[in-house]
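Enquirer: Take a look at what Swiss-Prot says about it:
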type	residues	note
MUTAGEN	PRO170 to Ser	In pgp1; reduces activity 5-fold
Amino acid sequence: MLRSGLASLIVDVNLRRTLRPSPTFSFPAHLSRCIITSRYSSRTSLRFPIQISRHQHRLSYFSSSSSSEQSRPTSSSRNSFSGHGQLDSDDNSSPPPSQSSSKVLTLPTVLTLGRVAAVPLLVATFYVDSWWGTTATTSIFIAAAITDWLDGYLARKMRLGSAFGAFLDPVADKLMVAATLILLCTKPIQVAELGPLPWLLTVPSIAIIGREITMSAVREWAASQNGKLLEAVAVNNLGKWKTATQMTALTILLASRDSNVGWLVASGAGLLYVSAGLSVWSLAVYMRKIWKVLMK
């Protein structure tokens, strides 16, 4: 009787030590205590069934709460790398991975490559002195202008934007516009009262091409600086109006270069001067924004 009473006292003391919550939780030590407690409880289960079952219930509660605290993500683990290989953060300003494509030859990029490949065809058909040469040149330029809008729309709508496409798109636009301007300057426009005027299209062409070269260099420099400079050179509504008038003017001039319709040629030349003025104006606006950022 004395030995059995002493054994029950030892079991009760061990159970109380086990059930006492410790400030620092150690999983191996806690596991060893559970094993020892289960051994003692199996020996004394016939004498103290109610007390042991109650202690085991409390023991399982503390074990589950401790393991849940260990499995709960801490503040340091919230900033760990996610499954996509990107650092998780609370900033929602960055686009989700599905908005950009890892493929190089997406549909918008193929359309952009088609514009680059159309530049030699534009040059070849421009020097064909016939009506179908004029029609082919104008059709190629119109198709390039349409795909310029279409590839950007598809990249946003279908989430097929890529870094290669973002680099190639402005290059294709500048190649097409610069080639068309140079081609038009090689064949002076005939004005009935004044005869050929070789400078009529040369002046706005120099302004437009010079502006595009300057903005390309400025954007390349801004990309290597802070984010505020990139915001300063972002495309604005003035640049969109410049592009619209530029494409319209070049289409009219290509379609009417062998035509005797004076007002059509004059309207195309007038729109080209408007486009040149908008180009210089937008360049001044960009430079003013950049100057404000640099002076802060």
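Note: Cβ is positioned from N, Cα and C throughout, glycine not excepted.
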Enquirer: Which chain-mates of PRO170 (mutagenesis position) that are at least 6 residues away have a CB under 8 A from its CB, listed by sequence?
Expert: SER216
Enquirer: Determine, from DSSP, whether PRO170 (mutagenesis position) sits in helix, strand or coil.
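Expert: Helix, per DSSP.
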